[in-house]
Amino acid sequence: MTPNWSELVAAADPALVLPSGERRAEVAVPGPLRLDALLDLGEGHAVGVVRSADAARWTVPLVRDGAGGVRRSRPGDGTAEHLVAALARRGATPDAAFVLEAFTGAAPVTGERGIIVDQTNESVIVGECAVVKWAVRLPAEGEPGSPAAQRIAALARGGFTEMPRPWGLLTLAEGAQPVLLASVVAYLPGALDGWDWAVDDVRRLARGELTMDQALLPAAQLGTLTARMHAALAARGRTPATAADVAAWGVRMREELDEAVASVPGAEGERLKAWAPRIADVYAELDALAGTPLIDVHGDFHVGQILRADGRYAVVDFDGNPVLPADQRAARQPAALDVVGMTASLDHVGRVVVFRTPDVDPAPVRAWIAAAQRSFLDAYRTTLARLDADDLFDDRLLTPLRYAQEVREYLYAVRHLPHWVYVPDLSLTDLLPERLKD
């Protein structure tokens, strides 16, 4: 008698839940495993929601092996192909625990290869046409999952096209917010993210290979993209920030500032320590901002989330800020959060160019930083007004949120990349009015 999927999963090595890209030697998964739910894709392929002995839950693309067992599907095995084929059929899933939502354009394609990058999720390119992204670790029952499914669906329904065209979503029907198991979007061959294309553009500007107008055009295009994204996301609704919301922002920002002051070493730390009381005073301005509109936002918005291919721009990764708890990633936020994320990253592109380019003239780069941020904001405001959505954006949040973003850059440097400390140090040096530096 052939063992069923549940029996095969229970007998498998607990490392079954880990993708090959994850450092298996450093991640101990306790067994035995238990199969909570299974979507059978046919021909020995399935998607399982698997629970380890510590109650952690995992999305596992499964394939039966030649020895009568089961293993995690690898790129080339065909499980991602079978998921895309299921989307193309647009049929209901045989198990009510799963929701398979197909958008326009899903079609059966063949051929798989993995994307070799360090990421939380596992991605497979199918037929050089689509990218299947498997969510690896799932939230505990009752906890909110990734907001990506709802945000991608809202953008697709709202006619937002500045993202890789969504083919479909696989979710687990659980509670008020479905849990995302896999997303399928169009593959953009040759696409570069902003830490490549934007740095290259500004470097070419500094070398005289681009005019200032040419180098500023992407910033304006990103401003338009961001406004269209926010207008589409806001169609899901908006809520006013309460006094408690605003107070919580201030508490979190002051805690981060205190941590940065205590942990940033050297001359950069001394400068931050001197600036900290003035930055905290700016944070106090938040107290007057109860009532500002909150909407679904991207949540981790910077140039690295913007792909450029064939002169077009596409925003990716709607999972929210990975360092935040799931409930905060899913919560509505001010539109200014995304605006600040992008304007700060435009600034940081310029800092990187000056730091990494020998003999570069910093003057045109610094001029580009200021002009690019203005171009972005002007296009953003103009597009919101054209969409009758200018009430989404409260520009009183720009300064406190921007200071908070640079403080988080200090913390990122301390925790992960020590040399990065030059970026927020230079940014705040230019950002802070002279009166705040005294």
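Including glycine, each Cβ sits where the backbone N, Cα and C put it.
What Swiss-Prot records for LYS133, ALA186, TYR187, LEU188, ASP193 is ATP binding site, and it gives a curator's inference as the kind of evidence. The feature D-glucosamine binding site is assigned by Swiss-Prot to ASP300, GLU409. The feature Mg(2+) 1 binding site is assigned by Swiss-Prot to GLN305, ASP317, with experimental evidence given as support. Look at Swiss-Prot and you will find ASP317, ASP319 tagged as Mg(2+) 2 binding site, backed by experimental evidence. Swiss-Prot gives this note for the published mutagenesis GLN405 to Ala: Marked decrease of the GlcN-phosphorylating activity of the enzyme, while no effect is observed for glucose.
Features per Swiss-Prot, on structure.
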{"residue": "LYS133", "record": "ATP binding site", "Cβ within 10 Å": "23"}
{"residue": "ALA186", "record": "ATP binding site", "Cβ within 10 Å": "15"}
{"residue": "TYR187", "record": "ATP binding site", "Cβ within 10 Å": "21"}
{"residue": "LEU188", "record": "ATP binding site", "Cβ within 10 Å": "18"}
{"residue": "ASP300", "record": "D-glucosamine binding site", "Cβ within 10 Å": "19"}
{"residue": "GLN305", "record": "Mg(2+) 1 binding site", "Cβ within 10 Å": "21"}
{"residue": "ASP317", "record": "Mg(2+) 1 binding site", "Cβ within 10 Å": "20"}
{"residue": "ASP319", "record": "Mg(2+) 2 binding site", "Cβ within 10 Å": "24"}
{"residue": "GLN405", "record": "mutagenesis position", "Cβ within 10 Å": "21"}
{"residue": "GLU409", "record": "D-glucosamine binding site", "Cβ within 10 Å": "22"}
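Here GLN305 (Mg(2+) 1 binding site) is positioned 14 angstrom away from LEU188 (ATP binding site), judged by their C-alpha atoms. Put simply, GLN305 is the one of the binding-site residues LYS133, ALA186, TYR187, GLN305, ASP319 whose Cα lies nearest to the Cα of GLU409 (D-glucosamine binding site). Of the candidate recorded positions, ASP300, GLN305, ASP317, GLN405, the one lying closest to LYS133 (ATP binding site) when CA atoms are compared is ASP317. The secondary structure of GLU409 (D-glucosamine binding site), as reduced to three states from DSSP, is helical. Using a 10 Å Cα-Cα cut-off from ASP300 (D-glucosamine binding site), the recorded positions that qualify among ALA186, ASP317, ASP319, GLN405 are ASP317, ASP319. If you take the C-beta of ASP193 (ATP binding site) and look for same-chain residues 6 or more apart in sequence within under 8 angstroms, you find VAL303, GLY304, GLN305, ILE306, LEU307, ARG308. Among LYS133, ALA186, TYR187, LEU188, ASP193, the residues given in the record as binding ATP, the maximal Cα to Cα distance rounds to 17 Å. The DSSP secondary structure for LEU188 (ATP binding site) is coil.
With respect to their backbone Cα atoms, ALA186 (ATP binding site) and ASP317 (Mg(2+) 1 binding site) stand 13 Å from each other.
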